[in-house]
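To keep things clear, I will list the structure first and then write my remarks on it.
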Amino acid sequence: MGPPSAPPCRLHVPWKEVLLTASLLTFWNPPTTAKLTIESTPFNVAEGKEVLLLAHNLPQNRIGYSWYKGERVDGNSLIVGYVIGTQQATPGPAYSGRETIYPNASLLIQNVTQNDTGFYTLQVIKSDLVNEEATGQFHVYPELPKPSISSNNSNPVEDKDAVAFTCEPEVQNTTYLWWVNGQSLPVSPRLQLSNGNMTLTLLSVKRNDAGSYECEIQNPASANRSDPVTLNVLYGPDVPTISPSKANYRPGENLNLSCHAASNPPAQYSWFINGTFQQSTQELFIPNITVNNSGSYMCQAHNSATGLNRTTVTMITVSGSAPVLSAVATVGITIGVLARVALI
């Protein structure tokens, strides 16, 4: 190792700022009897990242430092030693090539692994040979992968099917969370979590359960969320409605009826008059009706996915006489006819 008189170029800017702050605090603070302490930044670190062990309240008469892996000073656990006077760092048996010691006694460990989890001890060597020691620690968690969701049924039928979502992969010491349409999971007796929250089960699905589902995995050092999975709930048809609700007509009017039923996928419609099939359309149009068009008009809605049919019936009565032309209209027609005769 070369002399760590200045942070190496590979050091990220945040560590430079932290080290500078620590150095200034050490320089400006007057001698105190405060106890030597170690701060880990961060305390929880993701695998592959880096962690900085900061020393606080260094004694004034220090002449060197030694860092050890573990909670006690042991030659076999020595990571690196540093002599202030010569600014020389000497690696020990526990040195892995990922550690960098700084003049303010801070230790940077890069590309951490889960094996790095644990305690680290700093020994400050003083000119009076009354050395001081302090121990710090940090925890390394795995860098979480992007999870994915599998489902046993992405097109369930309302009030008939149950759906089980599973968030994968399984990772130890990890929290599993679920999101529905971008919101946290609602409280419902039909929603059940199991297998450490990895599995979300929807019992007897409802149409309101349709939407986007995501799972998120978390540990104290990182988090990751899956791509959304869409749940398409098949339902209906509900009992259809016929509009307009008008029931009484006069001869010569036009009859225009429309049928609608809530359904997923959209319903297919059929019309029956007095029990006789007429046509398969959502609208029924009969121009210039007569009294013979009176009767029962039934609309049938069919869902090809659920296999269900729903019907509704309206009674249409055609009575009275055809609309009579007004006197003004009659005079207008007469004048028009006479004018055509005169031209001939």
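Glycine is no exception: its Cβ is also placed from the backbone N, Cα and C atoms.
For 35-142, the entry in Swiss-Prot reads domain 'Ig-like V-type'.
Broken down by DSSP into helix, strand and coil, the domain 'Ig-like C2-type 1' (145-232) contains 3 helix, 43 strand, 42 coil. The domain 'Ig-like C2-type 1' feature in Swiss-Prot is assigned to 145-232.
The domain 'Ig-like C2-type 2' annotation in Swiss-Prot covers 240-314 and rests on sequence analysis. Under DSSP, the residues of the domain 'Ig-like C2-type 2' (240-314) split into helix, strand and coil as follows: 3 helix, 40 strand, 32 coil.
While the structure shown retains the original residue, Swiss-Prot records the mutagenesis experiment ILE38 to Ala with this note: Loss of homodimerization and heterodimerization with CEACAM8. Counting every protein chain shown, the Cβ of ILE38 (mutagenesis position) has 22 other Cβ atoms within 10 Å.
What Swiss-Prot notes for the published mutagenesis of LEU53 to Ala is this: No effect on homodimerization. Reduces heterodimerization with CEACAM8. According to DSSP, LEU53 (mutagenesis position) sits within a strand segment. Neighbour density for LEU53 (mutagenesis position): within 10 A of its CB lie 23 other CB atoms from the protein chains shown.
Within 10 Å of the C-beta atom of ALA55 (mutagenesis position) sit 23 other C-beta atoms, taking all shown protein chains into account. The mutagenesis experiment ALA55 to Val is recorded by Swiss-Prot, whose note states: No effect on homophilic and heterophilic cell adhesion.
ARG62 (mutagenesis position) counts 18 other C-beta atoms within 10 Å of its own C-beta, drawing on all protein chains shown. Experimental mutagenesis is annotated in Swiss-Prot for ARG62 to Leu, with the remark: No effect on homophilic cell adhesion. Reduces heterophilic cell adhesion.
One mutagenesis experiment named in Swiss-Prot is ILE63 to Phe, and its note says No effect on homophilic cell adhesion. Inhibits heterophilic cell adhesion. Using a 10 Å Cβ-Cβ cutoff, ILE63 (mutagenesis position) registers 15 neighbours.
Quoted from Swiss-Prot, the note on the mutagenesis of SER66 to Asn is: Inhibits homophilic cell adhesion. Reduces heterophilic cell adhesion. Within 10 Å of the Cβ of SER66 (mutagenesis position) there are 22 other Cβ atoms, across all protein chains.
Looking at Swiss-Prot, the entry for mutagenesis of LEU78 to Gln says: Inhibits homophilic cell adhesion. No effect on heterophilic cell adhesion. Secondary structure at LEU78 (mutagenesis position), as computed by DSSP, is strand.
One mutagenesis experiment named in Swiss-Prot is GLN123 to Ala, and its note says No effect on homodimerization. Reduces heterodimerization with CEACAM8. Long-range Cβ contacts of GLN123 (mutagenesis position) within its own chain (separation 6+, distance under 8 Å): TYR65, SER66, TRP67, TYR68, VAL73, ASN131, GLU132, GLU133.
Proximity of LEU129 (mutagenesis position) to non-local residues of its own chain (separation of 6 or more, Cβ distance below 8 Å) is seen for none. According to Swiss-Prot, the experimentally introduced change LEU129 to Ala is described as follows: Reduces homodimerization. Loss of heterodimerization with CEACAM8.
If you draw a 10 Å sphere around the CB of LEU78 (mutagenesis position), it holds 20 other CB atoms from the protein chains shown. According to DSSP, ILE38 (mutagenesis position) sits within a strand segment.
For ARG62 (mutagenesis position), the nearest of the mutagenesis positions by C-alpha distance turns out to be ALA55; the candidates were ILE38, LEU53, ALA55, LEU78. DSSP assigns ILE63 (mutagenesis position) to a strand segment in the three-state reduction. LEU78 (mutagenesis position) and ILE63 (mutagenesis position) have their C-alpha atoms 17 Å apart, to the nearest angstrom.
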